[in-house]
Every structure is written in structure tokens, then in C-alpha cells.
Amino acid sequence: MSSFFYKEILRMTLRFFTVTDEYIAYLRKFESKVHYQYENNASTYVGVVLKKNDFNYFIPLSSYKKGNPEKDKAMKKRSRIVTRLFEIGNINNPLGYLLHHNMIPVPDSELIPLPLDLKKPKHKMMQKQLIYMKSISEKIENKSEVVYRKAAHEKDGYYLKFSCDFKLLEAKATLYSKKSTFQ
């Protein structure tokens, strides 16, 4: 199927993950656009996972900061590669961003499910993000597909400027998986 992933499965299974620090460090050796975990776990590297070309593609989240209107302004300008997240029914309550241009292929062994503890305020906000993402899952699918195609196949300058080298990272993910299998 040419679709980025199965729509109904996404709506039912969309959830948060993080990625092992070792794997992120490995990918960053080859691609500087790969986001990374902040030192001392100041902020957890969180995202959602979609399937593409038999890979788990991790799409990282970036948080919205009320005191940083410049970041939101920049994200609005990058609407071709970023999905802005809001509370359902309240576009005046921005919750963060999905960074499609920074998505990375990740082996199953390097994905860590991130359960939500609704006693934590941050996790309550993340639940709102998840609810919103499920409501726009088709938009997420389409944007992920377009970003991948424009960067990996069409070599569109705008997408190449901001996006990870998906084909390179797929090759490195495959090598990493094989390396892990033989250890």
C-alpha cells in the first residue's frame, strides 16, 4: 500500500514513544538534523511513530512555549513541514508541534513506549496533544508522506534544507538493526 500508514490503525494506536540515547547518538554521527535528548534529561525526547518503507518513523514533538512568540511565528512559516497542535475546540490554546522534517527511522528495539501518568500536569497536556493528533490523523499522515516524498524523491530545495536525509537514515537504521542482531 502506498499510503504512509493505515489510517484506522493510526487512530486506534497513536501513542507516545521516546528513543534510546544510544540510537540517537548513532544517527547524529551521520545526520546533524536528527534531534537529540537534552542533557540531564531536562526534557524527554518524545514523539509518535508511523510506518513507512517497513520502518518505524519517529516524528518528534516540540513544545509550545508561551514566553517564546518567535518560535511560534517560525513554526507558522514552516507549516509545510510542521503540524501545529492545539487543544480540541480551542485554537487559542496551542500545545506544541509535530516536526515531520525531523522524523527518523527507528528499529523496534530502540523505541520506548511512554505511558502517560495523568497525575502529572505535563502528561495531562500530552493527553490533549494525543487527542488532537488522533482527530487530525489523516492530516498527519498526508503531511508525513509529502515531506518524505519531497525530500527523499523529488529533492525539493525547501524540504532538503530543513529535513533529515531519510534515505541515509534508513540505510543506517538497517545497519544498526543488523549490528544489534549479531551482538
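Cβ coordinates are placed from backbone N, Cα and C, and glycine is handled just like the others.
Swiss-Prot gives this note for the published mutagenesis Y38 to A or C: Loss of resistance of phage P0008, still has RNase activity.
Cβ neighbour count for P60 (mutagenesis position): 22 (other Cβ atoms within 10 Å of its Cβ, all protein chains included). In Swiss-Prot, the entry for mutagenesis P60 to L states: Loss of resistance of phage P0008, slightly decreased RNase activity. The structure shown retains the original residue.
DSSP assigns S62 (mutagenesis position) to a strand segment in the three-state reduction. According to Swiss-Prot, the mutagenesis experiment S62 to T carries the annotation: Loss of resistance of phage P0008, still has RNase activity.
Cβ-based neighbour count (10 Å, all protein chains) for S62 (mutagenesis position) stands at 18. Record note (Swiss-Prot) on the mutagenesis of S62 to L: Loss of resistance of phage P0008, loss of RNase activity.
For S63 (mutagenesis position), other Cβ atoms within 10 Å of its Cβ number 17. Swiss-Prot documents S63 to A as a published mutagenesis change and attaches the note Loss of resistance of phage P0008, slightly decreased RNase activity.
According to Swiss-Prot, the mutagenesis experiment K65 to A carries the annotation: Loss of resistance of phage P0008, still has RNase activity. Within 10 Å of the Cβ of K65 (mutagenesis position) there are 12 other Cβ atoms, across all protein chains.
Quoted from Swiss-Prot, the note on the mutagenesis of K66 to A is: Wild-type; retains resistance to phage P0008, still has RNase activity. If you draw a 10 Å sphere around the CB of K66 (mutagenesis position), it holds 7 other CB atoms from the protein chains shown.
DSSP classifies R78 (mutagenesis position) as coil under the three-state reduction. Looking at Swiss-Prot, the entry for mutagenesis of R78 to E says: Loss of resistance of phage P0008, decreased RNase activity.
Listed in sequence order, the residues of the same chain lying 6 or more apart from R80 (mutagenesis position) and placing their CB within less than 8 Å of its CB are K143, V146, V147, Y158, Y159. Annotation of the published mutagenesis R80 to E in Swiss-Prot: Wild-type; retains resistance to phage P0008, still has RNase activity; the original residue is retained in the structure shown.
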